[in-house]
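I am attaching a structure below and will ask some questions about it afterwards.
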Amino acid sequence: MNQDMALEQLDTTFNKHDTPLGKWKSMNDEVEENISGGFDCNICLDCVHEPVITLCGHLYCWPCIYKWIYFQSVSSENSDQQQPQCPVCKAEVSEKTLIPLYGRGGQSTKPSEGKAPNLGIVIPQRPPSPRCGGHFLLPTTDSNPSQLLQRRGYQQQSQTRQPAYQGSYMSSPMLSPGGATANMLQHSMIGEVAYARIFGNSSTTMYTYPNSYNLAISSSPRMRRQLSQADRSLGRICFFLFCCFVTCLILF
């Protein structure tokens, strides 16, 4: 009789855990027990509860790091320390630079066991995640005056370098407006010389203004030399073409 009762109790227990609902409840219990995933807080050295991470990469419980920042800020009022520091690496930390970690799409509301009492401190709610529309958790430039000064100095250096580059670009004759005008003038003069050489009329040019380059020629020896070289080159080209034409007439 006792053996039959034991078998029925074992069968009932097995069927209870074998159902999907029983498995789901057991899995939820395991998840709630291991919500921290095995990571420990660097202050209380216990399984992390409401985890937050600093910009320097250290993991803390939100109540622990809030108390730490609170006591550091209170003690800094009576000393020269300006901002609370990380307990591990002594980097500057604040509530704005803490990044909350929300696992499995929610927040654990189960109170942590073994935590120190609040000591009269009202711990606010953990900051919202940036992904959920919270405020951006990067440190502002106003909190660090030295970085702000370095940034401004870099901007001033970049602004002083930019006109130098622009001056080097403008010094190029091809990019400056004056250089472009001079190049256009040279090409127009060479074109007029070629037009006059081919058609044998030095008084009529390809433009509506005859002798439009006489002033430039008379005022610039360099222009005179370039035009004379162009004239000789055109003469040689015309003579070569004439010889080719005569040769073609003789042979064909």
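Glycine too: its Cβ is placed from the backbone N, Cα and C atoms.
For all the noted positions, this structure keeps the original residue and models no substitution.
Swiss-Prot lists these features:
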- HIS58 to Ala: Strong reduction of ubiquitin ligase activity (MUTAGEN)
- CYS61 to Ser: Strong reduction of ubiquitin ligase activity (MUTAGEN)
- CYS89 to Ser: Strong reduction of ubiquitin ligase activity (MUTAGEN)
- LYS115 to Arg: No effect on ubiquitin ligase activity (MUTAGEN)
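Mind mapping these onto the model and telling me what they sit next to?
In this structure, HIS58 (mutagenesis position) belongs to neither helix nor strand by DSSP; it is coil.
Around the Cβ of CYS61 (mutagenesis position), a 10 Å sphere holds 25 further Cβ atoms from the protein chains shown.
Here the Cβ of CYS89 (mutagenesis position) has 12 other Cβ atoms within 10 Å, regardless of which shown protein chain they belong to.
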Which residues of the same chain, at least 6 positions away in sequence, have a Cβ lying under 8 Å from the Cβ of HIS58 (mutagenesis position)?
ASN42, CYS86, PRO87, VAL88, CYS89
